[in-house]
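What follows is one structure encoded as structure tokens, with my remarks underneath.
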Amino acid sequence: MGRNKKKKRDGDDRRPRLVLSFDEEKRREYLTGFHKRKVERKKAAIEEIKQRLKEEQRKLREERHQEYLKMLAEREEALEEADELDRLVTAKTESVQYDHPNHTVTVTTISDLDLSGARLLGLTPPEGGAGDRSEEEASSTEKPTKALPRKSRDPLLSQRISSLTASLHAHSRKKVKRKHPRRAQDSKKPPRAPRTSKAQRRRLTGKARHSGE
């Protein structure tokens with residue numbers, strides 16, 4: 001009875017066998033495809049660098065555009081203020097004509113608008129003469145029309161763009177260095193002599209014999 005129980009237990013403990021099968025094509029591709037995968041990784045890295053470079057350039061263009069619009073708006077405001085000052089400071093001219101039977105008389109009245117005297121701008125009256133007043137008015141009209149200074153570029157963006165371009169140039173230089181030795185070897189080979197036919201060789205040998213005789 002004990003022996004039968006042991007036999008039954010041994011039969012129950014058996015497990016199904018595992019069979020491992022290898023795909024020869026995939027195995028060969030894995031063993032021989034190291035160079036191929038390396039080239040693919042390089043291509044992917046170059047494409048990623050190009051995409052990052054495009055994004056940085058796009059950001060830089062947008063920032064420049066925003067700065068240009070801001071500077072243009074400030075300049076337009078300054079020009080509008082200068083036009084208003086010119087309109088207030090300009091001279092007021094009136095002319096009246098009187099017709100007579102023998103001649104015509106024209107009476108012209110010119111009156112300058114003194115902003116400092118009327119305290120329209122809140123300025124104190126100047127102590128000097130008319131020459132000083134005209135110089136001050138000219139300087140006040142010229143100051144708002146000066147060109148505004150440009151803002152400096154973002155140094156972080158320029159550094160990123162320069163680093164990305166340097167990495168791209170390094171990849172291109174490696175490719176050029178690998179291609180040059182083959183050209184040098186091809187250039188060192190001596191030129192091959194042109195092939196001649198049997199009839200040409202016979203003619204040449206016949207001429208040599210006649211010249212020897």
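Heads up, the Cβ atoms here are built off N, Cα and C, so glycines get one too.
If you look for the noted substitutions, you won't find them, since the model keeps the original residues.
Quoted from Swiss-Prot, the note on the mutagenesis of SER21 to Ala is: Loss of DNA damage response pathway activation. Here Swiss-Prot describes ASP23 to Leu as a published mutagenesis experiment; the accompanying note says: Loss of DNA damage response pathway activation.
All protein chains included, ASP23 (mutagenesis position) registers 9 other Cβ atoms within 10 Å of its own Cβ. Within the same chain, no residue at least 6 positions away from SER21 (mutagenesis position) has a Cβ under 8 Å from its Cβ.
Classification of ASP23 (mutagenesis position) by DSSP places it in coil, neither helical nor stranded.
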